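Below: the structure, in structure tokens.
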Amino acid sequence: GRCCHPACGKNYSC
């Protein structure tokens with residue numbers, strides 16, 4: 001899955 005917001009930190013992916 002994608003994590004598309006700033007709170008994801010290093011996991012941010014769009």
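Placed from the backbone N, Cα and C atoms, the Cβ positions cover glycine too.
Here the original residues are kept at every noted site.
Feature annotations, reproduced from Swiss-Prot:
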| type | residues | note |
| --- | --- | --- |
| MUTAGEN | Pro6 to Ala | 73-fold loss of activity |
| MUTAGEN | Asn11 to Ala | 3-fold loss of activity |
| MUTAGEN | Tyr12 to His | 33-fold loss of activity |
| MUTAGEN | Tyr12 to Met | 48-fold loss of activity |
Alpha-carbon spacing, Pro6 (mutagenesis position) to Tyr12 (mutagenesis position), which is rounded to whole Å: 7
Listed in sequence order, residues with CB under 8 A of Tyr12 (mutagenesis position) and six or more positions away: Cys3, Cys4, His5, Pro6
Number of Cβ atoms other than its own within 10 Å, given for Pro6 (mutagenesis position): 7
Cβ neighbours within the same chain of Asn11 (mutagenesis position) - under 8 Å, at least six residues apart: Cys3
